[in-house]
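Heads up, the thing below is written out as structure tokens.
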Amino acid sequence: MASNSEKNPLLSDEKPKSTEENKSSKPESASGSSTSSAMPGLNFNAFDFSNMASILNDPSIREMAEQIAKDPAFNQLAEQLQRSIPNAGQEGGFPNFDPQQYVNTMQQVMHNPEFKTMAEKLGTALVQDPQMSPFLDAFSNPETAEHFTERMARMKEDPELKPILDEIDAGGPSAMMKYWNDPEVLKKLGEAMGMPVAGLPDQTVSAEPEVAEEGEEEESIVHQTASLGDVEGLKAALASGGNKDEEDSEGRTALHFACGYGELKCAQVLIDAGASVNAVDKNKNTPLHYAAGYGRKECVSLLLENGAAVTLQNLDEKTPIDVAKLNSQLEVVKLLEKDAFL
């Protein structure tokens, strides 16, 4: 699988920005520069919705969307759509699809003047915005669609996110508008979809291995299985001679990937196999830096239980605690500080 060999922004001399700036459209590194060194896989993070968010936050589009969300007639149409597929939201249920009712309702939606105006304006903005081009291209990629489906399935099993997704399913446009204005929810959704965080490289990984282009490295099976949470595949790779501490071109080991993604079982398998918990990548980030920055609390606990150092600094002189603070991972900060003072 191809990897991004661009210069890692952690080496930048720029000063850190504020927390609010770190939530802007481009993820910030520990030194305040844009993240450019991506984990193996897609160079463009198809799950970073920040560009689309900026378009949807356009005052005129937001005003129209809010009007539609509050429009009783439009909400009635949304209810009709839900009734046309009555079992769609039930776990394990097969939809009882009423095609005629669905088509009739969609025709009414499309003839709603406000909806048509908003859709046309939004469509024009999306097509004309150069920053949205890679987003649209990525979602036409079958690998991205498969990865999206996989992440959505995980989100529906997440105890924190499941109630939110259920409410959006049940509440329609009004529920969507409610959560679109909630930065904490957007942050959780972004983390669940693998969006990058401040202080660390982009985490995006494609669901299937790509053919390595000339001059680019191919991702090892150990790295790939650890990234995707394939426990049995990882065990098989190690049993067949895979190197538990193999490094990619950026110096990252399988444990870096497993901890960055929160793949606890894979991290445990690697540690049981003797993987170094204090391995450093080319920017001196340890697996604990990754787990802390991405808020993977269980992986942080596992690493600490197995002797991971809390005080090691990366090239930007940031400890795992610093990276956790930079990304507002408060529960992780408490855990790390407790260990540091033992």
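Cβ from N, Cα, C; glycine included.
For all the noted positions, this structure keeps the original residue and models no substitution.
Model, not experiment: these values are computed from the prediction.
Within 10 Å of the Cβ of Glu246 (mutagenesis position) there are 14 other Cβ atoms, across all protein chains. The 1,2-diacyl-3-O-(beta-D-galactosyl)-sn-glycerol binding site annotation in Swiss-Prot covers His223, Glu246.
In Swiss-Prot, the entry for mutagenesis Ser25 to Phe states: In akr2a-1; small plants with small and curled rosette leaves, as well as delayed flowering, especially in chilling temperature conditions. Abnormal abaxial epidermal wavy cell shape and absence of cell boundaries between the neighboring surface cells. Impaired interaction with APX3. The structure shown retains the original residue.
Under mutagenesis, Swiss-Prot gives Pro113 to Leu with this note: In akr2a-3; small plants with small and curled rosette leaves, as well as delayed flowering, especially in chilling temperature conditions. Abnormal abaxial epidermal wavy cell shape and absence of cell boundaries between the neighboring surface cells. Impaired interaction with APX3.
DSSP assigns Glu150 (mutagenesis position) to a helical segment in the three-state reduction. Under mutagenesis, Swiss-Prot gives Glu150 to Lys with this note: In akr2a-6; small plants with small and curled rosette leaves, as well as delayed flowering, especially in chilling temperature conditions. Reduced interaction with APX3.
According to Swiss-Prot, the experimentally introduced change His223 to Ala is described as follows: Reduced binding to monogalactosyldiacylglycerol (MGDG).
One entry in Swiss-Prot concerns the mutagenesis experiment Glu246 to Ala. Its note says: Reduced binding to monogalactosyldiacylglycerol (MGDG) and phosphatidylglycerol (PG). In the three-state DSSP assignment, the secondary structure recorded for Glu246 (mutagenesis position) is coil.
Tyr294 (mutagenesis position) has a Cβ environment of 27 other Cβ atoms inside 10 Å. Swiss-Prot gives this note for the published mutagenesis Tyr294 to Ala: Reduced binding to phosphatidylglycerol (PG).
Around Arg296 (mutagenesis position), taking its Cβ as the centre, 26 other Cβ atoms fall within 10 Å, counting all chains. Quoted from Swiss-Prot, the note on mutagenesis experiment Arg296 to Ala is: Reduced binding to phosphatidylglycerol (PG).
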Listed mutagenesis positions among Glu150, Tyr294, Arg296 whose Cα sits within 10 Å of His223 (mutagenesis position): none
Rounded inter-Cα distance in Å - Glu246 (mutagenesis position), Tyr294 (mutagenesis position): 22
